[in-house]
Amino acid sequence: MNKNVMVKGLTALDILTSLGCAENISDQPHSIAKAEKNVKEITDATKAPYNSVVAFAGGTGVVVGKNTIVTNKHIAKSNNIFKNRVSAHHSSKGKGGGNYDVKDIVEYPGKEDLAIVHVHETSTEGLNFNKNVSYTKFADGAKAKDRISIIGYPKGAQTKYKMFESTGTINHINGTIMEFDAYAQPGNSGSPVLNSKNELIGILYAGSGKDESEKNFGVYFTPQLKEFIQNNIEK
């Protein structure tokens, strides 16, 4: 991946600054104008698919089964992941699903930026994780020109972890790499990429440093990746 491609997690910005990419992620009027057409805040995240989305410190994840969240390796590797709790479908106005401590992490053994995070079932508020989230179903597949949406927490700390959804189109898929034009920002790492039926196609992991509204990248869930995830869902 070239210098204009950058990881979308706030935890990675220190590394990327040396590549001259970090400043390109914000304050681009032409990008913002495009984003206004296809980005909306989700103020009530208590219903599917929004209640399957969780916030990490500097990233996003999606619930796929009992106590089981899918996100990026670079989010899971964050030094803060065990210190900062996972917040289930936090939004600006809706009732959140609780804050949960991380139990363990399982990284995908291949090069793909994919990891499984297991959380403890009971939140600090005494809520049950599995009763307060929904599990996102996997899509059978996807192809170029399919419409998609991504849901997550762009610039989480700056926006006080408001949830946003953006829509776009798949440009192409090559193996486990998916390129699409849905707008994303730092904090969207690990955001679910959903089809028109709100089925899980993959997760976002990086984007273009020139114009995030034109080119972003996701880990496309091939049968092999889906098998890895399913084998690591808590029973």
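A Cβ is built for glycine as well, from the same backbone N, Cα and C atoms used for every other residue.
What Swiss-Prot records for His74, Asp113, Ser189 is active site, charge relay system, and it gives similarity to another entry as the kind of evidence. The note that Swiss-Prot attaches to the natural variant Asp14 to Thr is: In strain: VBI-M0894. Per Swiss-Prot, natural variant Cys21 to Phe is noted as: In strain: VBI-M0894. Looking at Swiss-Prot, you'll find the natural variant Ser92 to Gly noted as follows: In strain: VBI-M0894.
In the structure as shown, the Cβ atom of His74 (active site, charge relay system) sits within 10 Å of 21 other Cβ atoms. Listed recorded positions: Ser92, Ser189; maximum Cβ neighbour count within 10 Å falls on Ser189. DSSP assigns Ser189 (active site, charge relay system) to coil in the three-state reduction, placing it in neither a helix nor a strand.
Ranking the recorded positions His74, Ser92, Ser189 by Cα distance from Asp113 (active site, charge relay system) puts His74 first. Its Cβ taken as reference, Asp113 (active site, charge relay system) is surrounded by 25 other Cβ atoms within 10 Å in the chains shown.
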